[in-house]
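Structure first, then comments.
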Amino acid sequence: MQKRIALSFPEEVLEHVFSFIQLDKDRNSVSLVCKSWYEIERWCRRKVFIGNCYAVSPATVIRRFPKVRSVELKGKPHFADFNLVPDGWGGYVYPWIEAMSSSYTWLEEIRLKRMVVTDDCLELIAKSFKNFKVLVLSSCEGFSTDGLAAIAATCRNLKELDLRESDVDDVSGHWLSHFPDTYTSLVSLNISCLASEVSFSALERLVTRCPNLKSLKLNRAVPLEKLATLLQRAPQLEELGTGGYTAEVRPDVYSGLSVALSGCKELRCLSGFWDAVPAYLPAVYSVCSRLTTLNLSYATVQSYDLVKLLCQCPKLQRLWVLDYIEDAGLEVLASTCKDLRELRVFPSEPFVMEPNVALTEQGLVSVSMGCPKLESVLYFCRQMTNAALITIARNRPNMTRFRLCIIEPKAPDYLTLEPLDIGFGAIVEHCKDLRRLSLSGLLTDKVFEYIGTYAKKMEMLSVAFAGDSDLGMHHVLSGCDSLRKLEIRDCPFGDKALLANASKLETMRSLWMSSCSVSFGACKLLGQKMPKLNVEVIDERGAPDSRPESCPVERVFIYRTVAGPRFDMPGFVWNMDQDSTMRFSRQIITTNGL
């Protein structure tokens with residue numbers, strides 16, 4: 001019956017219907033209905049997302065989806081953001097660009113995260129894709145402003161250039177001048193990560209001649225005195241990153257900035273504010289009533305000035321801020337911003353032992369009580385209680401992402417000195433739609449039992465300095481049906497939990513473990529047992545076979561793949577496929593023979 005229904009629609013109709021299906025997992029499900037749907041979906045797929053660049057080869061993707069216009073790739077594991085992945089590990093995008101340059105000549109969008117991108121890559125992109133429109137490089141490295149100059153000079157239809165949090169070699173600040181004088185298509189520009197000055201005259205000319213520019217995020221080197229000039233050239237902006245927000249207090253600078261901002265009637269998102277001078281903050285008040293996003297994570301502004309600013313932002317939906325906001329500021333946020341969906345509070349002094357601000361669990365409790373739409377939290381603090389976590393869970397059962405980072409590892413409930421198991425247990429029990437969870441504080445295996453029992457929709461879990469034994473990890477792997485990414489550091493989890501749940505790993509995207517109790521022997525056995533997994537031992541102490549098999553490895557990264565072992569492994573990475581484990585065995589036999 002299903003086959004007859006599938007065949008009753010012309011291909012053109014099905015292609016049109018499929019175009020409304022946006023989620024990759026839904027597109028994948030559609031392609032499994034029957035052979036004809038598989039072929040139609042294959043030829044009409046325009047966007048591809050690959051969460052691990054080593055999970056599949058470029059050739060396989062190109063063969064599977066010949067008409068792709070947009071590619072999104074991720075490289076290094078998430079823990080690379082915390083310097084836990086050694087330099088030179090991999091994540092090189094050049095093989096992908098090289099393969100796509102000859103097969104996807106009409107490619108329009110490339111979005112990369114945590115990948116190594118060289119100037120050669122950027123030059124090849126500029127040369128190969130004639131209708132190229134979007135380049136997003138998020139937390140990438142390896143390229144310079146010379147590569148950006150090639151993009152600017154050649155990609156005449158470029159709409160978006162986003163370098164968010166990338167490490168760029170600033171060879172020259174004049175790369176913006178490579179955009180041709182006839183170029184007018186820019187919609188979004190993010191250069192906030194650049195350390196050096198850019199040519200302001202080139203930037204001003206670019207902004208002036210792009211009437212559709214909606215998002216402009218400047219770097220710290222753009223002085224506050226010149227911001228008003230750019231705003232006057234682009235009053236249509238919807239998103240602004242201010243760059244440096246410091247200057248000698250002068251009435252003419254303040255009034256010029258205030259007038260320019262008041263002319264930006266469409267502005268909805270503000271960020272930047274490096275080294276913000278409080279005296280200039282009231283200049284933004286005229287746009288605050290419309291703001292939905294405010295990123296103050298670089299603004300070292302004290303609570304008093306933050307409170308005055310937040311009182312002007314009743315429509316705020318997303319706030320990123322340093323812990324200078326303190327509990328008092330979060331109470332004002334809770335009473336003012338009833339539409340708040342996302343809150344991130346970052347530490348101003350993460351390596352200072354004594355607290356430098358009055359930020360506690362009470363601030364988060366206040367927001368959970370006052371903001372009924374809150375669904376995403378990242379909260380750095382120095383103390384927490386089970387009672388507070390239980391209250392937050394009951395107040396906000398709609399939470400989908402909850403990441404709590406208590407700065408001191410293994411910190412207990414500071415009032416009772418008990419583990420925080422019950423508190424996090426309440427989070428996973430009450431928040432039925434929880435997708436992402438990060439744990440911290442003193443935690444036993446009990447919390448992982450709660451997670452395995454209740455967190456049925458959780459897709460990503462981050463764990464550090466937690467648990468008692470393999471049982472904790474076993475609870476998670478055996479109980480969390482939707483788990484896709486698990487990252488663990490400094491926990492006593494080892495061989496038993498890993499090997500007992502080997503089949504679960506084939507349903508996940510990846511597992512990262514560092515400074516745990518996983519042995520080299522278990523990694524070898526897992527690699528032999530599960531050929532669809534790449535089991536990569538990362539050990540900078542030397543070849544793991546030079547030590548007893550019972551010796552724990554420094555790091556292991558396990559991920560599902562249809563491409564087999566990768567070919568760009570550095571000298572400190574070993575793949576535990578069957579061939580490599582046989583080579584290790586022969587080496588051990590030879591060594592013992594000597």
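Heads up, the Cβ atoms here are built off N, Cα and C, so glycines get one too.
Per Swiss-Prot, the feature domain 'F-box' maps to 3-50.
Per Swiss-Prot, mutagenesis Pro10 to Ala is noted as: Abolishes SCF(TIR1) complex formation, altered auxin-mediated response and reduced affinity for auxin.
Among the sequence features in Swiss-Prot, the mutagenesis site Val33 to Ala is noted as follows: No affinity for auxin.
The Cβ of Lys35 (mutagenesis position) lies under 8 Å from the Cβ of no residue that is in the same chain and 6 or more residues away along the sequence. Among the mutagenesis entries in Swiss-Prot is Lys35 to Ala, noted as: No affinity for auxin.
Swiss-Prot lists Lys74, Lys113, Arg114, Arg344, Arg401, Phe402, Arg403, Arg436, Arg484, Lys485, Arg509 with the feature 1D-myo-inositol hexakisphosphate binding site. Same-chain residues at least 6 positions away in sequence with a Cβ under 8 Å from that of Arg114 (1D-myo-inositol hexakisphosphate binding site) are, in sequence order, Lys74, Gly75, Lys76, Pro77, His78, Ala80, Asp81, Gly91, Ser138, Ser139, Cys140.
According to Swiss-Prot, the mutagenesis experiment Gly147 to Asp carries this note: In tir1-1; insensitive to auxin ubiquitously and to ethylene in roots only. Listed in sequence order, Val117, Thr118, Asp119, Asp120, Cys121, Leu122, Glu123 are the same-chain residues six or more apart from Gly147 (mutagenesis position) with CB atoms under 8 A from its CB.
Annotation note: Arg403 (1D-myo-inositol hexakisphosphate binding site) sits in a strand segment as assigned by DSSP. Other C-beta atoms found within 10 angstroms of the C-beta of Arg403 (1D-myo-inositol hexakisphosphate binding site) number 17, with every protein chain shown included. Taken from Swiss-Prot, the feature (indol-3-yl)acetate binding site applies to Arg403, Ser438, Leu439, supported by experimental evidence.
Swiss-Prot lists Gly441 to Asp among its mutagenesis entries, and the accompanying note reads: In tir1-2; insensitive to auxin. Look at Gly441 (mutagenesis position): DSSP puts it in coil. Using a 10 Å Cβ-Cβ cutoff, Gly441 (mutagenesis position) registers 28 neighbours.
Checked against Ser438 ((indol-3-yl)acetate binding site), the binding-site residues Arg401, Arg403, Arg484 differ in C-alpha distance, with Arg403 being the nearest. Taken over all pairs of the listed 1D-myo-inositol hexakisphosphate-binding residues (Lys74, Lys113, Arg114, Arg344, Arg401, Phe402, Arg403, Arg436, Arg484, Lys485, Arg509), the Cα spread reaches a maximum of 26 Å, rounded to the nearest whole number. Separating the Cα atoms of Leu439 ((indol-3-yl)acetate binding site) and Arg403 (1D-myo-inositol hexakisphosphate binding site) is a whole-number distance of 7 Å. For Arg509 (1D-myo-inositol hexakisphosphate binding site), other Cβ atoms within 10 Å of its Cβ number 17.
Residue pair Arg484 (1D-myo-inositol hexakisphosphate binding site) / Gly441 (mutagenesis position) shows a Cα separation of 23 Å. Taking the Cα atom of each, Arg509 (1D-myo-inositol hexakisphosphate binding site) and Gly441 (mutagenesis position) are about 26 angstrom apart. Within 10 Å of the C-beta of Arg484 (1D-myo-inositol hexakisphosphate binding site) we count 16 further C-beta atoms, all protein chains included.
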